[in-house]
Amino acid sequence: MTTRNDCLALDAQDSLAPLRQQFALPEGVIYLDGNSLGARPVAALARAQAVIAEEWGNGLIRSWNSAGWRDLSERLGNRLATLIGARDGEVVVTDTTSINLFKVLSAALRVQATRSPERRVIVTETSNFPTDLYIAEGLADMLQQGYTLRLVDSPEELPQAIDQDTAVVMLTHVNYKTGYMHDMQALTALSHECGALAIWDLAHSAGAVPVDLHQAGADYAIGCTYKYLNGGPGSQAFVWVSPQLCDLVPQPLSGWFGHSRQFAMEPRYEPSNGIARYLCGTQPITSLAMVECGLDVFAQTDMASLRRKSLALTDLFIELVEQRCAAHELTLVTPREHAKRGSHVSFEHPEGYAVIQALIDRGVIGDYREPRIMRFGFTPLYTTFTEVWDAVQILGEILDRKTWAQAQFQVRHSVT
């Protein structure tokens with residue numbers, strides 16, 4: 001059985017361990033929720049102060065030029081591109097994941113309407129993140145052209161669900177509940193064989209697992225920066241479009257930042273060439289600047305190293321939970337196979353919500369998703385092996401003593 005000393009030894013050998021010092025982590029907290037909101041980079045505080053006091057305070061409107069505000073979305077996109085297998089000039093950091101999905105799904109359906117107008121099906125998973133389903137449903141309803149969602153209940157059913165009626169396959173690479181990771185390349189190839197376009201949501205992938213959009217042959221990708229990329233609460237999302245598709249159609253939110261001649265102030269819209277056309281309105285500079293602090297840390301390592309540690313952390317967590325908590329009603333819902341696992345681990349428990357609240361009370365922060373799913377995120381930039389060991393011991397104590405049954409842990413908060 002793995003001991004705490006074994007975990008201390010793993011931490012001593014961890015080449016990524018020094019990066020933890022670049023994050024502001026509270027004393028007495030084991031943070032296993034970076035899959036929901038990443039920790040604050042230490043540099044973010046000074047960067048925010050510089051943007052507010054210097055660039056805004058002293059530079060005023062001049063900072064759109066002198067501080068490079070105008071091109072910040074594109075510059076950040078170029079830096080983020082290296083983490084997802086994209087190239088310079090193919091990614092912009094802007095808006096929210098929901099808004100960017102609306103843009104790319106609209107564009108994909110418009111492309112398909114010119115190629116195969118008879119296709120009216122959007123294939124996705126029942127367990128996809130709800131906002132993705134809501135956006136697709138709302139767009140289909142708005143278009144009033146007979147588009148329908150075909151919801152698939154398990155990954156194994158996807159190959160049969162994608163057929164000649166499919167216009168778009170819209171999937172999240174790593175499932176937000178289970179941590180199941182799709183084979184992006186295989187499913188994209190299958191989509192293309194059937195004449196469909198593939199949209200990938202990388203919310204739980206970017207900064208967590210290696211992604212190569214070009215190698216996978218993907219058509220569109222979106223994702224957020226506030227999880228593993230540590231961009232801060234509500235930080236801007238990103239959007240990528242295959243160069244073969246990018247200029248075929250305009251995206252529907254034709255704001256002035258996406259205009260080819262923004263300050264010509266022309267009465268009619270003319271989209272920029274390339275990914276800049278996926279910009280819309282004026283960018284939130286203070287928040288965007290925080291994204292760069294997170295990307296600065298990633299520039300000091302590589303995704304292969306992060307993936308190795310992620311798998312080691314999640315392997316250890318699964319092993320320890322199944323040893324320490326074997327007598328309790330815990331069911332692993334995350335795949336054991338490395339090729340199918342993201343960077344978070346989920347266990348089901350009948351009192352999952354209350355257990356998570358009791359853990360938080362003890363300084364171990366995970367989160368809860370309906371129904372009965374306890375999620376634990378492992379961020380290789382700052383999670384240690386010893387923290388994994390300590391967290392499992394605390395979980396075991398809570399289950400042994402039924403601490404979760406206390407009334408205070410039954411109270412439902414608005415955010416779980």
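Backbone N, Cα and C define each Cβ position, glycine as well.
No noted substitution is present; original residues retained.
Record features, source Swiss-Prot:
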BINDING   Thr97, Ser98, Phe129, Pro130, Thr131, Asp132, Thr172, Asp201, His204, Tyr226, Trp256, Thr282  pyridoxal 5'-phosphate binding site
MUTAGEN   Asp132 to Glu  Enhances binding to pyridoxal phosphate
MUTAGEN   Asp132 to Ala  Reduces binding to pyridoxal phosphate and strongly reduces catalytic activity
MUTAGEN   Asp201 to Glu  Enhances binding to pyridoxal phosphate
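A Cα-Cα distance of 4 Å separates Thr172 (pyridoxal 5'-phosphate binding site) from Asp201 (mutagenesis position).
When the alpha carbons of Asp201 (mutagenesis position) and Phe129 (pyridoxal 5'-phosphate binding site) are compared, the span between them is 9 angstrom. The two recorded residues Thr97 (pyridoxal 5'-phosphate binding site) and Asp132 (mutagenesis position) have their Cα atoms spaced 9 Å from each other. Taking a C-beta cut-off of under 8 angstroms and a sequence separation of 6 or more, Phe129 (pyridoxal 5'-phosphate binding site) has the following same-chain neighbours: Thr172, Tyr176, Asp201, Ala203.
In this structure, Asp132 is the one among the mutagenesis positions Asp132, Asp201 with the smallest number of other Cβ atoms inside 10 Å of its Cβ.
Long-range neighbours of His204 (pyridoxal 5'-phosphate binding site) (same chain, six or more residues apart, CB within less than 8 Å of its CB): Asn35, Thr172, His173, Val174, Asn175, Tyr176, Gly179, Lys227, Tyr228, Gly342, Ser343, His344.
Cα-Cα distance from Trp256 (pyridoxal 5'-phosphate binding site) to Asp132 (mutagenesis position): 26 Å (rounded to the nearest whole number). Among the residues the record lists as binding pyridoxal 5'-phosphate, namely Thr97, Ser98, Phe129, Pro130, Thr131, Asp132, Thr172, Asp201, His204, Tyr226, Trp256, Thr282, the two farthest apart have Cα atoms separated by 30 Å. Sequence-distant neighbours of Thr131 (pyridoxal 5'-phosphate binding site) (same chain, six or more apart, CB under 8 Å from its CB) are Thr97, Ser98, Leu101, listed in sequence order.
Thr131 (pyridoxal 5'-phosphate binding site) falls within a helix when secondary structure is assigned with DSSP. Annotation note: Asp201 (mutagenesis position) sits in a strand segment as assigned by DSSP.
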